[in-house]
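First the structure, in the form of structure tokens, and then the observations on it.
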Amino acid sequence: MVVEDTPKSIITDDQITTNPNRVIEDDNNLEEGEILDEDDSSATSKPVVHQPHLLENSWTFLFDTPAAKSKQDDWGSSMRPIYTFSTVEEFWSIYNNIHHPGKLAVRADFYCFKHKIEPKWEDPICANGGKWTANYPKGKSDTSWLYTLLAMIGEQFDHGDEICGAVVKVRGRAEKISIWTKNASNEAAQVSIGKQWKEFLDYNETMGFIFHDDARKLDRNAKNKYVV
């Protein structure tokens, strides 16, 4: 598949760098009167060891396919984990080798959640939470999805401990990106997350926050409790 050009990321290039230190022979090893020539082939160098850049949290990509969902009665039972990553390098290795939202089939759901948190209302960490949602025309969410991932795994939110994960849902005429949080009743934290997310995405439309409990009881009739 063709990998899209990666836009300027929140995880900066200097976080993925090589070790500039080059080990050469110590001056004490020179013969008396010998001058060390830096280009001298006798100057030995050791291979550079690339240290992985650890993330503060481990994250898991999960995928729910349209075909699998049509065969299951219970919501979420067809969801499958793809890969759990804990370093910057692992993230890019996965991201650059998977389809982005614009290439996913209609009715596909693609998740990135903190490791061991399931993107389900029944998960004890998600149970009292809610979600912010940004809406996009079909095929227009790729860049915002990447920026959302980078903001989360790069711990760019002031209330990052409130975040469970994010999901992009591909539908017939639209794509929706949502950020799930833990404590819906913590208005200050939720509004802060919503405002920062809008800023990261340069999103100009209104965003709404729905409590999971309302969505569970009212389904499509659930109303926004917070807006930014």
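Each Cβ is built from the backbone N, Cα and C atoms, and glycine gets one as well.
In Swiss-Prot this protein carries:
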type	residues	note
BINDING	71-76, LYS103, 121-122, 171-176, 216-220	mRNA binding site
MUTAGEN	PHE63 to Ala	Resistance to pea seed-borne mosaic virus (PSbMV) and reduced translation activation
MUTAGEN	ASP109 to Ala	Partial susceptibility to pea seed-borne mosaic virus (PSbMV) and normal translation activation
MUTAGEN	GLY165 to Ala	Resistance to pea seed-borne mosaic virus (PSbMV) and altered translation activation
VARIANT	ASN19 to Ile	In strain: VIR 1589, allele C-2
VARIANT	VAL23 to Ala	In strain: PI 378158, allele A-4. In strain: JI 1370, allele B-2
VARIANT	SER86 to Cys	In strain: JI 2646, allele S-7
VARIANT	LEU149 to Trp	In strain: JI 1007, allele S-5
VARIANT	MET207 to Ile	In strain: JI 1632, allele S-4. In strain: JI 1194, CGN-3311, ATC-7140, ATC-3275, ATC-7134, IPK-477 and CGN-3319, allele B-1
VARIANT	ALA215 to Ser	In strain: JI 1532. In strain: VIR 1589, allele C-2. In strain: JI 2630, allele S-1. In strain: JI 1787, allele A-1. In strain: JI 1546, allele A-2
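A straight line from the CA of ALA174 (mRNA binding site) to the CA of ASP109 (mutagenesis position) spans 13 Å. Secondary structure at ARG171 (mRNA binding site), taken from DSSP and collapsed to helix, strand or coil, is coil.
Most Cβ neighbours within 10 Å among the recorded positions ASP109, ASP219: this distinction goes to ASP109.
According to DSSP, MET207 (variant position) is assigned to coil rather than to any helix or strand. Long-range C-beta contacts of PHE63 (mutagenesis position), restricted to its own chain and to partners at least six residues apart, with a cutoff below 8 Å, comprise MET79, ARG80, ILE82, ALA108, ASP109, PHE110, TYR111. Distance between Cα atoms for SER86 (variant position) and LEU149 (variant position): 13 Å, as a whole number. You'll find the Cα of GLY165 (mutagenesis position) roughly 19 Å from the Cα of ARG216 (mRNA binding site).
Here the Cα atom of ARG216 (mRNA binding site) is found 26 Å from that of LEU149 (variant position).
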